[in-house]
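Peer 1: Below is one structure. I have some questions about it.
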Amino acid sequence: MLKFQTVRGGLRLLGVRRSSSAPVASPNVRRLEYKPIKKVMVANRGEIAIRVFRACTELGIRTVAVYSEQDTGQMHRQKADEAYLIGRGLAPVQAYLHIPDIIKVAKENGVDAVHPGYGFLSERADFAQACQDAGVRFIGPSPEVVRKMGDKVEARAIAIAAGVPVVPGTDSPISSLHEAHEFSNTFGFPIIFKAAYGGGGRGMRVVHSYEELEENYTRAYSEALAAFGNGALFVEKFIEKPRHIEVQILGDQYGNILHLYERDCSIQRRHQKVVEIAPATHLDPQLRSRLTSDSVKLAKQVGYENAGTVEFLVDKHGKHYFIEVNSRLQVEHTVTEEITDVDLVHAQIHVSEGRSLPDLGLRQENIRINGCAIQCRVTTEDPARSFQPDTGRIEVFRSGEGMGIRLDNASAFQGAVISPHYDSLLVKVIAHGKDHPTAATKMSRALAEFRVRGVKTNIPFLQNVLNNQQFLAGTVDTQFIDENPELFQLRPAQNRAQKLLHYLGHVMVNGPTTPIPVNVSPSPVDPAVPVVPIGPPPAGFRDILLREGPEGFARAVRNHQGLLLMDTTFRDAHQSLLATRVRTHDLKKIAPYVAHNFNKLFSMENWGGATFDVAMRFLYECPWRRLQELRELIPNIPFQMLLRGANAVGYTNYPDNVVFKFCEVAKENGMDVFRVFDSLNYLPNMLLGMEAAGSAGGVVEAAISYTGDVADPSRTKYSLEYYMGLAEELVRAGTHILCIKDMAGLLKPAACTMLVSSLRDRFPDLPLHIHTHDTSGAGVAAMLACAQAGADVVDVAVDSMSGMTSQPSMGALVACTKGTPLDTEVPLERVFDYSEYWEGARGLYAAFDCTATMKSGNSDVYENEIPGGQYTNLHFQAHSMGLGSKFKEVKKAYVEANQMLGDLIKVTPSSKIVGDLAQFMVQNGLSRAEAEAQAEELSFPRSVVEFLQGYIGIPHGGFPEPFRSKVLKDLPRIEGRPGASLPPLNLKELEKDLIDRHGEEVTPEDVLSAAMYPDVFAQFKDFTATFGPLDSLNTRLFLQGPKIAEEFEVELERGKTLHIKALAVSDLNRAGQRQVFFELNGQLRSILVKDTQAMKEMHFHPKALKDVKGQIGAPMPGKVIDIKVAAGDKVAKGQPLCVLSAMKMETVVTSPMEGTIRKVHVTKDMTLEGDDLILEIE
């Protein structure tokens, strides 16, 4: 039954939750005077202070908190009835170790008793004595017992006297490294240093060899001094792979001692407990009996009173060794409370008031184990970085609760600031179940419910522990973490909502993250998506491809009656008109409509070329994800990509195995037709790309890049014979489809008729595909001429995305062929709806639209031969530099540069080379004659020099001489195919490097992105790791962020939608930040955003750049307590550079490389943030 006592302020529940026995005093024991406690002060902070306050409130006792200057915002001071500052002007830890201030607060405010909590002064006999001397009760053992038990060496002697087995070790604290040497000589390695006046893993260091002895002794001494105010150490033999079992004891002032069974604390890291379990699983009953009886025997030996813990190591043979007594409440007391139903803090207070254990209904025979309890300490430590403490502001805190879950929390709330000064504990989560697996399941569920944003936590690591089969079987020892490296295969939290808020806030404060060429806002009107029928889309040419393979697909195309169209709207059209900036978000919205209404298309060009790197570089999207998502939405129409031969989708040469692997993975992700070309029509490069695409199982479409005019007999370099000869080689190489790729739109109707009819006559069974641009305005006429001459497929873009430097109009071709033998079978009214969508979508990209400076196409393209996309770019660049009126000169220079380089075929990257040389000539006021005459002295653009060296292949007709020799002088020249001499890239090694850098699962697609664009990919991964899945934002939000008071939805995935409202942006704070407020799913959220413009005018410590080898950054926030090197010193890999201290833990920063110290950026006692630059090595 429950026993109550009337006290001031109400009823008091005695120190047991449930008891079947009435309170009876022990017989023949002198009764002490009962002195009720009316006011308790907790000389501690964080969750243990809150735990004691709650117990006091339940007992009707008034509570008093103390706090340091650094803890003014901490929750424990708010949970108490009164709170007082201590340690003014002292270091953070020293404030809670300042006995005079604590005693002064107690005496001045009528405190009856002081509860020490754990850590800090809890095991300091001088503190217990100071309380006693001041007439204030110390809720704990007597000062003498605290002294004996707190001095681990004396406690060891007492254990020996009581007949309790101990680990071989020193009899008293050691005071020199020499004594440590002597002990290791006697007992051998491994040995362990332990702080003589405290626990919790502080001051503990294991040493395995003489070489490690000095460094570990120094660190252990320093840690013990910082944590407990005394650096004394003792040393003992280290028992390998033991279980760490501790027994909870409770004594009163009448000599009654009982135990509350044991806890298993074997899951540790650096002797710091991580997960605690009660009772210990699979513990032999006889061993349990020996452990508990030895614990009671030891407590009686010293006349122990109040709560305490006796700790043991149990070796693999079941032999136990006494370690120490913690004469205080333990962090993990909670699990004992859960399985015994005894409130230990209540009991502590009652014992201090003079109550006996029998009075409280606490008899050994009544203490029973009920089920199993597990405690996890949720901390702001990053398991991926060796559990380094993280600091910062908690942006979101949502805990896991429910049946069987208890939370003992500290300052875990939204807006709380986690400092580097104290322990990193956020909350203790305790799960109680009928057995170990049940408790583990409840704990796992609760941790999965947690949402902590703004600081890193150890929750992913704890979840791995809870799911580990060895843990679930209950057979763990202290090496569990070290022997299970898979525990560190952490599944990163998605944290998508908070990351997106950070992005939106960043844009609201700093403007767009992608360069905006024209200051024009996106259209405020969202494009209307036409109605899409329910059900699967109708069959299309891809169904034929999947059924009959590439050869059968090619036959079907050739046998088709009527003209087939390829739609370039999803790639080349927006590359030409909108600087390749169209986002997956807008492509996905219209994709289902295309699938249902345009199944008669030959294919859709939607991938490859410039879209690949631009997606990562400027849109912060994964190009592979775009392909995957579009494939899912359009399963019936073949996809086509642009493959730059041996350059794949890059601008340089790659090892052959990279090109082959790229095509293989592209095919696996849904790519069908590979349009393979080379910017110089260099056959070896094209053949490699064709082989790679073919071996992947794709449709090979060899594309001959077109320039000149085959209908003009004066243009002899690129004659009909040239194209026919090249076509022969490509057909012989096994192409499934032959393409003429007219990048500048130079094909005139007469040339179309001549070239296509010749190809049709020569290759009657081969599908012919023609690509052009409409810069001149003659694109529709040219494509009709091609169709009439025998072409099977021509390229078009939907009307609102056609014309100018894009492809000819889809609607125009459909209308012109309707009712003729060339009928496309594409419904014209569906083209209108499709076009209307893109007209609206185009308005979202107004800042990138070529019409900002270009109002029409121009027939002068027949003279300058500038490809469509490049024509747009050059036109815009000229206007943005104030040279719009001189664009004519740029085009003239382009013609001259082309002739200087030997009259090239111009398509990326050769077109860029010509463009670079043209701009170089304009900027330097050079004519062709002047540039050629001064070729030996001029510093030409790098792209020009590398072209002349042979880096992109050999142009038709060879390199221009003597210009080439003048420019190159003695630079090396490449003979043959540029990539042929490159060794294979180790893709497995690259994957490992990516995992090491980005710390998450890396896909084959990621590996290939990194192989193609290593720097761009790294920046993309870093950006999205910070800002989340940006492709889920609509384009207006992506470019300019929301307006204040704007409400909107963001769909993360099917069935998961965020409701967001932008509320306000604050003024600038002293750290150069602005606070941005949102409402997310009805709850207030705020984030801090650095104002990049304002920070340029403020001084901050530099950050270490991840990509700069030799820049060493702080691995965690903390204080510099030792610098071991100076500028000019030579260092070896692994050599200590400096020592940081944070949260009472020290970390040695070591050199990752051999070199010389160039500069040291820190001084002793400097406080650093994470990644602050410490020093530079060269």
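Quick reminder: no glycine exception, Cβ is built from N, Cα and C everywhere.
Below are the features listed in Swiss-Prot for this protein:
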ACT_SITE  R328  active site
DOMAIN    156-353  domain 'ATP-grasp'
DOMAIN    563-832  domain 'Pyruvate carboxyltransferase'
DOMAIN    1109-1178  domain 'Biotinyl-binding'
MUTAGEN   K79 to Q or R  Reduced pyruvate carboxylase activity
MUTAGEN   K152 to Q or R  Reduced pyruvate carboxylase activity
MUTAGEN   K748 to Q  Reduced pyruvate carboxylase activity
Peer 1: Where the distance is taken from Cα to Cα, which of the recorded positions K79, K152, R328 turns out closest to K748 (mutagenesis position)?
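Peer 2: The smallest Cα gap between K748 (mutagenesis position) and any of the recorded positions is with K79.
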Peer 1: Rounded to a whole number, how many Å is the Cα of K79 (mutagenesis position) away from the Cα of K152 (mutagenesis position)?
Peer 2: 34
Peer 1: Radius 10 Å, atoms counted are CB only; among the mutagenesis positions K152, K748, which position scores highest?
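Peer 2: Of K152, K748, the one with the most crowded Cβ is K152.
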Peer 1: Mean pLDDT over the domain 'Biotinyl-binding' (1109-1178): what is the value?
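Peer 2: 87, rounded to a whole number.
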Peer 1: Using a 10 Å radius around its CB, how many other CB atoms surround R328 (active site)?
Peer 2: 28
Peer 1: For K152 (mutagenesis position), which DSSP three-state class applies?
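Peer 2: It is helical.
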Peer 1: For the domain 'Biotinyl-binding' (1109-1178), how many residues does DSSP put in helix, in strand and in coil?
Peer 2: 0 helix, 38 strand, 32 coil
Peer 1: In angstrom units, rounded to an integer, how far apart are the Cα atoms of K152 (mutagenesis position) and the residue listed as 'active site'?
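Peer 2: On Cα coordinates alone, these residues lie 14 Å apart.
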Peer 1: Ten-angstrom check, please: count other Cβ atoms within 10 Å of the Cβ of K79 (mutagenesis position), all chains counted.
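Peer 2: I count 19 other Cβ atoms within 10 Å of it.
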